[in-house]
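K.L.:
When I checked Swiss-Prot for this same protein, it listed these features:
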- L221 to D: Abolishes interaction with VPS4 (MUTAGEN)
- R224 to D: Abolishes interaction with VPS4. Impairs sorting (MUTAGEN)
- L225 to D: Abolishes interaction with VPS4 (MUTAGEN)
- L228 to D: Abolishes interaction with VPS4 (MUTAGEN)
Amino acid sequence: MSLFEWVFGKNVTPQERLKKNQRALERTQRELEREKRKLELQDKKLVSEIKKSAKNGQVAAAKVQAKDLVRTRNYIQKFDNMKAQLQAISLRIQAVRSSDQMTRSMSEATGLLAGMNRTMNLPQLQRISMEFEKQSDLMGQRQEFMDEAIDNVMGDEVDEDEEADEIVNKVLDEIGVDLNSQLQSTPQNLVSNAPIAETAMGIPEPIGAGSEFHGNPDDDLQARLNTLKKQT
C-alpha cells in the first residue's frame, strides 16, 4: 500500500462503491429481520400474559400489557416498512450496476467493431471472393471432365463384355444345332458304339458302371454344351 492510499484511502471505482453499498443494505435487512422475529416472539408472549391477567381479574395489568402489545405491533409494522424500503433501494442499486455493466460491455463491443471496420480491406475481400469463385468453377469443370472420361471407359468395357457374351452364346448355339442335326442323322449301330468313342475321347466313366455302361449320347453332348456355357 502506498503512502497516498494509506492517507486518503484506496481509490474505489463507482462499480465497487455500488457493490459495497449493496452489501451494507443487505446486512441491514438481515438485522431488521432478526429484530422483527424478536418482536413477534414478544407479541405472542404479551398476548399470553394479557389472557392470564384477564383470567385472574387483573384488569389494570391487562391494560398495561395491551398497550405494550400495541407498541410492539407498531414496531413490527415499522420494521416491515423499513425492510421494504431497503429492498427497493437495493434493487435500484442492482439496476444501476447492471446498466453500468451493460454500458461498458457495449462500449467495448463498439470499440472492437470499429477496429475491425478500420482493418477490413473491402477491395481485397472482393478480389479474394472473385478468385475463390473462379477457382471453384474451374474445379467443377475439371471434375465434370474426369467423370465423363471415367464413364466412357467403363461404358466401353461394358460394351465389350456384352459383345463377347453374344459371340460366345452364338457360337455355342451354332455348335448345338450342328451336333443335334448330326445326332438325328446318325445310324442306330453307330449310336450303340458311342460309349466306346466317348471313352477314346477321354470322357470319364461313371463310378461302378465298368465297361458295360451304355449312356445316352444326346444327354452326354448336352451336358458338355452346358459345361462350356458355364465356363464362359
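Glycine is no exception: its Cβ is also placed from the backbone N, Cα and C atoms.
In the displayed structure, how are the listed features positioned relative to their neighbours?
P.N.:
Reduced to three states, the DSSP call for L221 (mutagenesis position) is helix.
Counting every protein chain shown, the Cβ of R224 (mutagenesis position) has 15 other Cβ atoms within 10 Å.
The local packing around L225 (mutagenesis position), expressed as other Cβ atoms within 10 Å of its Cβ over all shown chains, amounts to 16.
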K.L.:
Within 10 angstroms of the C-beta of L221 (mutagenesis position), what count of other C-beta atoms is obtained when all protein chains are considered?
P.N.:
18
